[in-house]
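Novice: Take a look at this one; I'll ask things after.
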Amino acid sequence: MHEQYQAPLPVNSPALPEPFYYLHNFRAVLAWIGERYADLLDDQERAFIAAFAELPEASQALLVRMVMRKGTLFREGKLAYAEIGDTRAAVQPLLALGWVDAQPTLELAQLFGLLKKDELSQLFRDHLGRANLRKDALLERLQPLFPEARRLAEWQADFAEPVYELRCMALCDRLRLMYFGNLWQDWSEFVLADLGIYRYESVEFSADSRGFRLRADVDAYLHLFDCRQRFDLGEPLEELLAGLPGEPYANPWLEGRRVKLLFQFAQHCEKQRDFDLAQRLYRQSSHPGARLRAIRSLERGERFAEAHALAREASCAPESDAERQGLARLLPRLQGKLGLPRQARAAAPEIDRLDLCLAFPSEPCSVEWAVREHLEEPGCAVHYVENGLINSLFGLLCWEAIFAAIPGAFFHPFHSAPADLHSADFRQRRAALFEACLGRLEDGSYRDAIRCRYRDKFGLQSPFVYWELLGEELLEQALDCLPAAHLRAWFERLLEDIPGNRAGLPDLIQFWPAQRRYRMVEVKGPGDRLQDNQLRWLQFCREREMPVAVCYVRWHVDD
């Protein structure tokens, strides 16, 4: 294919002025892990850290470049970097350590990932005739003819450009997991922080602050992550369930991941109409909503007596407002199926209704924005806030509690939220801090506290504050027009169930600054209906006589 391979000239990295920025970050991670996780490392991992420190700088940099790239297979020409220089020289120590392989065995799909279409067409010309197929169609045609993996030289003897396979990716992923406490964060966090794109709150935590206490916990996380990946790739559920621990993990955080995976497996079964397996998996899971889905699966499987018994049990102690709402629908229906007296449903508070017939927008815009434009008038400001305003005010007022250095909540510099944010004991572990923050609503100091946090923390990552939404005008109108008692009620509800209650708030908020009053408005276009979490928030507000309305929109189209 190539008579002689000539590597392209390397180019400078555009990311940061310091050419080895990524290497400095990787070294910092290794030092952090060595300081905090030495007791969780095995001999291979310790040897990796020690050997990495002894490598020439160019070899260190090349390895880190490969680790940060997508995949594990690279043509040499794709590894050309000005700061590294001669790629072939830099890779030699990595080959000697076995961290990189210069003779990888490639399946056909991997070969297709490396080569361009014209290279593939030339390589397989004897099998294609005159067919001019897309690359994916070409792979589909050739797959039955080449089921076995081969070395590159066996695929193409005269392919002159070296291909390298990274062999230590699993080890590096494990180190990344130990540092971040998860696998959804990656090495780009450092770059985004260095560039100022993301800025994080500085939390003081000690050297023993870490995400994992036991090596077995790291193993368990990786196992659950692998199960989820295999599930996404379509591996039979029976095989996955056989490898999933049947007993709860002692670590609450890992147990949360296990029961969530069971919940996701059960959802899959429910979609496949395997209601028996679905209800069994739901009942093995304590993930929020699992019990309600188990009842629903029993009902759909026409096991009405079992569904009714479980629903009665749940109604004695609902786990959340969402479950209470679902049970209020399910129980009367199940009672009807069983010929039992139907339980009367409590009457929901009357929600103010606003009906609008608006001219169809001449330019594309959302129905919420059209209503905002219609409602705004002199003396009345209208903002499209949805969940952003109340969450932001809560996040600013309670900043100290949210970012308190509670053990296990923060263990690296890139936390946008405490690791236990969704834990059942999140508030309890910070009870005094939250009470102090919320107490400002009682003594009137909350306005100054929120303004101070807005100035001091502006732009820092937060799980609650929508900086792009919360301009100073909106903030001041909210502080002037929203009663402290209403803020306290909303914030208390958020803390009761953060994952369940942080969404569902009305789309718009109207302010009448001169009168220091407000109204929240949920907007529904033609064919839209209120979602369950929206209904719960609307009911919550009306029960407390908070001004809220639902606006139903019809479009008027001129002939």
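Please read every residue number as a count from 1 along the shown chain.
Here the Cβ of each residue, glycine as well, is placed from N, Cα and C on the backbone.
It should be emphasised that the depicted structure is a prediction, and the values quoted were computed from it without experimental measurement.
Per Swiss-Prot, mutagenesis TRP184 to Ala is noted as: No effect on nuclease activity. Residues annotated as Mn(2+) 2 binding site in Swiss-Prot: GLU386, ASP507. According to Swiss-Prot, the mutagenesis experiment LEU421 to Arg carries the annotation: Strongly decreased nuclease activity. Summarising the annotation, Swiss-Prot assigns domain 'VRR-NUC' to 443-555 and lists sequence analysis as the type of evidence. Where Swiss-Prot documents ASP507 to Ala as a mutagenesis experiment, the accompanying text is: Loss of nuclease activity. Look at Swiss-Prot and you will find ASP507, GLU522, VAL523 tagged as Mn(2+) 1 binding site, backed by experimental evidence. In Swiss-Prot, the entry for mutagenesis GLU522 to Ala states: Loss of nuclease activity. The structure shown retains the original residue. Per Swiss-Prot, mutagenesis LYS524 to Ala is noted as: Loss of nuclease activity.
Give me the local environment of each listed feature.
Specialist: Within 10 Å of the C-beta atom of TRP184 (mutagenesis position) sit 6 other C-beta atoms, taking all shown protein chains into account.
With a 10 A radius on its CB, ASP507 (mutagenesis position) counts 23 other CB atoms from all the protein chains.
Taking a C-beta cut-off of under 8 Å and a sequence gap of six or more, LEU421 (mutagenesis position) has these contacts in its own chain: PRO463, ILE498.
Taken as a whole, the domain 'VRR-NUC' (443-555) shows an average pLDDT of 97 in this prediction.
Mapped onto three states, the DSSP output places ASP507 (mutagenesis position) in coil.
In this structure, GLU522 (mutagenesis position) is part of a beta strand by DSSP. The Cβ of GLU522 (mutagenesis position) lies under 8 Å from the Cβ of PRO506, ASP507, LEU508, LEU530, GLN534, LEU538, VAL548, ALA549, VAL550, CYS551, each of which sits 6+ residues away along the same chain.
In this view, LYS524 (mutagenesis position) is surrounded by 17 other Cβ atoms within 10 Å of its Cβ, with every protein chain counted.
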Novice: For GLU386 (Mn(2+) 2 binding site), just count the other CB atoms lying within 10 A of its CB, please.
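Specialist: Around GLU386 (Mn(2+) 2 binding site), other Cβ atoms within 10 Å: 20.
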Novice: For TRP184 (mutagenesis position) and GLU386 (Mn(2+) 2 binding site), what Cα-Cα distance in Å is obtained after rounding to a whole number?
Specialist: 27
Novice: Tally every other Cβ atom lying within 10 Å of the Cβ atom of VAL523 (Mn(2+) 1 binding site).
Specialist: 25
Novice: Roughly how many Å lie between the Cα atoms of GLU386 (Mn(2+) 2 binding site) and VAL523 (Mn(2+) 1 binding site), rounded to a whole value?
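Specialist: It is 10 Å, counting Cα to Cα.
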